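Here the residue is the original one, while Swiss-Prot reports the published mutagenesis Lys3 to Glu with the comment No effect on self-assembly. Here Swiss-Prot describes Lys9 to Glu as a published mutagenesis experiment; the accompanying note says: No effect on self-assembly. Looking at Swiss-Prot, you'll find the mutagenesis Leu40 to Ala noted as follows: Assembles as protofilament sheets like the wild type. Swiss-Prot lists Lys42 to Glu among its mutagenesis entries, and the accompanying note reads: Unable to form multimers larger than tetramers.
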Amino acid sequence: MGKIFDQEKRLEGTWKNSKWGNQGIIAPVDGDLKMIDLELEKKMTKLEHENKLMKNALYELSRMENNDYATWVIKVLFGGAPHGAK
């Protein structure tokens, strides 16, 4: 008899498929099974982290130097003026 997939647990890691290469994991999402591409998830996490670092650096530059360009970039990219900026 085959294994019963427990939808409450996530499968950790990837498996190697001779035809398609590394495969993602299957994880339950709102009761449905969904393939998760681990490499894509890692890239998205890295981009989100870099975005947060850039945003914090611009806020700090705008605050410390009262830099109008940094304030403008923050307004264009993030939709608002930093705290304490004009």
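Along the chain as shown, the residues are counted starting at 1.
Note: Cβ is positioned from N, Cα and C throughout, glycine not excepted.
Cβ neighbour count for Leu40 (mutagenesis position) (all protein chains, 10 Å cutoff from its Cβ): 10. Here the Cβ of Lys42 (mutagenesis position) has 10 other Cβ atoms within 10 Å, regardless of which shown protein chain they belong to.
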